Amino acid sequence: MLSSAKHQRNHRLSATNKNQTLTKVSSISSSSPSSSSSSSSTSSSSPLPSQDSQAQKRSLVTMEEVWNDINLASIHHLNRHSPHPQHNHEPRFRGQNHHNQNPNSIFQDFLKGSLNQEPAPTSQTTGSAPNGDSTTVTVLYSSPFPPPATVLSLNSGAGFEFLDNQDPLVTSNSNLHTHHHLSNAHAFNTSFEALVPSSSFGKKRGQDSNEGSGNRRHKRMIKNRESAARSRARKQAYTNELELEVAHLQAENARLKRQQDQLKMAAAIQQPKKNTLQRSSTAPF
């Protein structure tokens, strides 16, 4: 209860600061056209009273003061009420109806038009996870096709930088949706794992691996047997070829030997007998 009361009090303080800055900005925007009209009317009519000019000077505020007030109020509001403090969102202005703006409008009119936009309606939806926990999600409804917005940084004094056009509320809403979906997916996975025991998956995987290794071993054994049979067949064919060649050479050798013997016999028959001197007796000396 104390934290909620503190939260509401801080929210009211930030709202009052914003209202003060809005009044200052509107006074600037209203004073600029009035000053231009007064300058044009002085040429044709008499000058305005000194009291009105003094009141107008008192109502004028410098641009640097307006920037500082807006910057401080926005930073205070974001630091107090941001659901995700780790995301450092910078204060920004978003003009949503810049297509319909007058091209001759000034920067004060742009600020006035951007601050007059209506807040988007929110709704809370309660969903139940499979594990029985109920989750409340805040949904922010906006236009389906928002026009492009001009985003300016207020931390730099006179310069402007272009920032991402994400709204902190929309970012927090998307984070809530993501967390809700992740919790649902985790609950579904846990319920599925509870229904199906993990041991069956391990057994099936082990059986598949054993069957695969057995099939590979059988195929390898068949290939080895086939290669051994092919090598034996090649060796046997080579041996048979050598044996045939040896037999052929042996037969050829026998034929050549017979032919040589025949030639020798024919030569001996054809050669005539030679006359030779023979000693009849020997003398004993």
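Glycine too: its Cβ is placed from the backbone N, Cα and C atoms.
As a natural variant entry, LYS112 to Asn appears in Swiss-Prot alongside the note: In strain: cv. Cvi-1 and cv. No-0.
Looking at Swiss-Prot, you'll find the natural variant GLU161 to Asp noted as follows: In strain: cv. Cvi-1 and cv. No-0.
For 214-277, the entry in Swiss-Prot reads domain 'bZIP', with the evidence type sequence analysis.
DSSP assigns THR282 (mutagenesis position) to coil, not to a helix or a strand. Under mutagenesis, Swiss-Prot gives THR282 to Glu with this note: Normal interaction with FT. No effect on interaction with FD, GRF3 and GRF4; when associated with Q-277.
Per Swiss-Prot, mutagenesis THR282 to Ser is noted as: Normal interaction with FT.
Non-local neighbourhood of THR282 (mutagenesis position): empty, since no residue in the same chain at least six residues away has a C-beta under 8 Å from its C-beta. Per DSSP, the domain 'bZIP' (214-277) is made up of 57 helix, 0 strand, 7 coil. Per-residue confidence over the domain 'bZIP' (214-277) averages out at a pLDDT of 92.
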